[in-house]
Amino acid sequence: MSKPHSEAGTAFIQTQQLHAAMADTFLEHMCRLDIDSPPITARNTGIICTIGPASRSVETLKEMIKSGMNVARLNFSHGTHEYHAETIKNVRTATESFASDPILYRPVAVALDTKGPEIRTGLIKGSGTAEVELKKGATLKITLDNAYMEKCDENILWLDYKNICKVVEVGSKIYVDDGLISLQVKQKGADFLVTEVENGGSLGSKKGVNLPGAAVDLPAVSEKDIQDLKFGVEQDVDMVFASFIRKASDVHEVRKVLGEKGKNIKIISKIENHEGVRRFDEILEASDGIMVARGDLGIEIPAEKVFLAQKMMIGRCNRAGKPVICATQMLESMIKKPRPTRAEGSDVANAVLDGADCIMLSGETAKGDYPLEAVRMQHLIAREAEAAIYHLQLFEELRRLAPITSDPTEATAVGAVEASFKCCSGAIIVLTKSGRSAHQVARYRPRAPIIAVTRNPQTARQAHLYRGIFPVLCKDPVQEAWAEDVDLRVNFAMNVGKARGFFKKGDVVIVLTGWRPGSGFTNTMRVVPVP
């Protein structure tokens, strides 16, 4: 390890970029960043992996959990309920295979990503994997005739939006597959369009279609979404990534479908078009969190403006204390190559520096050749980026923005984070039932990991959505005496932290506890040396 900074005492946790962290200005902070300064062992940013053919076997999933996966995402635009039920079973089998060692056990969350009001093409020549080449300048007929649903080729393309002929005009653009293929409408019929291929390429089955500027009148929650969400409730998923959310009422509709049985499922709204960005505040208010879905967003709004939307949304989520996920094309080239491009490395790091709580992999883990390498790469980049955050300014601003409150949990959380900076603590240990105490601490972005001890498995899994929370599940029976039960859980967290290298004997940790059993009573902060 490099030598700790003189002001830092002896806690080894604080060597990462400490010289820079002590800078007085942001520019000085940047000047002091040092590529030879090792980051800490803990990674604070969550990693969400899409599970698909390349990663759904129990063996691969075990390796992905070891490499750092926190949330498994299932994309319901593809696959049947049977297929997804099997994937969920595999994720849980892989997760529970580590259960014999409570110290190394990681609760992995399951996320259901809805198809949402999106438009997709049909199957190419009856196969999910076939592709055809579309040549620039060629004529492509778009049809609504179901006879072609599974018989698309380079001359005719079926898609599943029945009103397309009403909402596009001659001269309109149609984008397919994240905008890789663009078509221009030349002629309109009652149930077909004739288009010219402006930008060609190879087209696969069931690709997404975007109609920028068109007033697409699809319902927020389709019939398929209702079935999928009910399936998710039965399968006990932890969160829903709701696609193409355009306004707050869309979120309420998803909430209504989840119903009483699914009331604890977190709803993360995916912002993927202009209306969603424009009405961001009302959507944030209604949601449990936000996903910056840059794929569709980059077609619906100009590509050069996506970073503005990303920074604005991450900023507002950080201000509101709600989790935000950065997604799409983060390590895209790793689908086919073992190393990312330099631009992708920067992109992952900058998403973390912007303040994202989680970063996501899509095709990289679902269908790529290097799923494990992609997870490891995100893990390494995130850790380095977290060390380079200018906490001095960040904490100051978050604290200033927080409303004055008489809520003991809020006040204790701010105090704990402030104290953790002052004494360079190795971790902040929080005992939490509903997860709220841990979320409050995470909101102030401490440098040290937050070890959240809970007996509620769902609280543990959902905690991965928040930056910095390292959830651990306590399976020991509740002790009769409250004080003994507190000690039991704090010691459990100490053992986890030592085993994982977050801190060692002699370091200090901050411990947050309640004064009586139940939720909502966290009000005590202690500074404790590690035994």
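Positions of Cβ are set from backbone N, Cα and C atoms, glycine also.
Here the original residues are kept at every noted site.
The annotation L-serine binding site is assigned in Swiss-Prot to Asn70, Arg106, His464. DSSP assigns Arg106 (L-serine binding site) to coil in the three-state reduction, placing it in neither a helix nor a strand.
For Arg73, Lys270, Gly295, Asp296, Thr328, the entry in Swiss-Prot reads substrate binding site. Listed in sequence order, Asp178, Ala293, Arg294, Gly295, Gly298, Met360, Ser362 are the same-chain residues six or more apart from Thr328 (substrate binding site) with CB atoms under 8 A from its CB.
Within its own chain, Arg120 (ATP binding site) has Ser77, Leu159, Asp160, Lys206, Lys207, Gly208, Val209 as residues 6 or more apart in sequence whose C-beta sits under 8 angstroms from its own. According to Swiss-Prot, the ATP binding site annotation covers Asn75, Phe76, Ser77, His78, Arg120, Lys207, on the basis of experimental evidence.
For Glu272, Asp296, the entry in Swiss-Prot reads Mg(2+) binding site. Shown in sequence order, Ser243, Phe244, Ile245, Ala293, Gly295, Asp296, Leu297, Glu300 are the residues of the chain, 6+ apart in sequence, with a C-beta less than 8 angstroms from the C-beta of Glu272 (Mg(2+) binding site).
Non-local neighbourhood of Lys367 (mutagenesis position): Gly52, Pro53, Ala54, Ile335, each in the same chain, at least six residues away, with C-beta under 8 Å from its C-beta. Among the mutagenesis experiments that Swiss-Prot reports, Lys367 to Met is described with the note: Abolishes both pyruvate kinase and protein kinase activities.
For Arg399 to Glu, Swiss-Prot lists a mutagenesis experiment annotated as follows: Impaired homotetramerization, leading to homodimerization and subsequent activation of the protein kinase activity. There are 12 other CB atoms within 10 A of the CB of Arg399 (mutagenesis position), with all protein chains counted. Following the DSSP three-state reduction, the secondary structure of Arg399 (mutagenesis position) is helix.
Among the mutagenesis results in Swiss-Prot, Pro403 to Ala has the note: Significant reduction in hydroxylation and in PKM-mediated transcriptional activity of HIF1A; when associated with A-408. The residue drawn here is the original one. Long-range Cβ proximity for Pro403 (mutagenesis position), meaning a same-chain Cβ under 8 A and a gap of 6 or more residues, is found for none.
The note that Swiss-Prot attaches to the published mutagenesis Pro408 to Ala is: Significant reduction in hydroxylation and in PKM-mediated transcriptional activity of HIF1A; when associated with A-403. Summarising the environment of Pro408 (mutagenesis position), the number of other Cβ atoms within 10 Å of its Cβ, over all protein chains shown, is 15. DSSP gives Pro408 (mutagenesis position) a helix state.
Lys433 to Arg appears in Swiss-Prot as a published mutagenesis result, with the remark: Abolished acetylation by EP300. Abolished deacetylation by SIRT6. Around the Cβ of Lys433 (mutagenesis position), the number of neighbouring Cβ atoms within 10 Å comes to 18.
Among the mutagenesis entries in Swiss-Prot is Lys433 to Glu, noted as: Abolished interaction with phosphorylated CTNNB1. Impaired phosphorylation of histone H3. In three-state terms derived from DSSP, Lys433 (mutagenesis position) belongs to neither a helical nor a strand segment and is classed as coil.
Among the sequence features in Swiss-Prot, the mutagenesis site Lys433 to Gln is noted as follows: Mimics acetylation, promoting homodimerization and activation of the protein kinase activity.
Within 10 Å of the C-beta of Ser437 (mutagenesis position) we count 28 further C-beta atoms, all protein chains included. Per Swiss-Prot, mutagenesis Ser437 to Tyr is noted as: Unable to bind FBP but still activated by serine.
A C-beta separation below 8 Å, combined with a sequence spacing of at least six in one chain, links His464 (mutagenesis position) to Gly46, Asn70, Val71, Pro107, Val108, Ala109, Cys358, Pro471. In the three-state DSSP classification, His464 (mutagenesis position) falls within a helix. Under the heading of mutagenesis, Swiss-Prot lists His464 to Ala and annotates it as follows: Abolishes serine binding and allosteric activation.
In this structure, Arg73 (substrate binding site) is part of a beta strand by DSSP.
For His78 (ATP binding site), the number of other Cβ atoms no farther than 10 Å from its own Cβ, over all displayed protein chains, is 18.
Looking only at the recorded positions Arg106, Lys270, Arg399, Lys433, Ser437, the one with its C-alpha closest to His78 (ATP binding site) is Lys270.
Reduced to three states, the DSSP call for His78 (ATP binding site) is coil.
Counting Cβ atoms from all protein chains shown, Gly295 (substrate binding site) has 20 others lying within 10 Å of its own Cβ. Long-range Cβ proximity for Asn75 (ATP binding site), meaning a same-chain Cβ under 8 A and a gap of 6 or more residues, is found for Thr50, Gly52, Asp113, Ser362, Ala366.
Long-range Cβ proximity for Phe76 (ATP binding site), meaning a same-chain Cβ under 8 A and a gap of 6 or more residues, is found for His84, Leu112, Asp113, Thr114, Lys115, Lys224, Asp225, Asp228.
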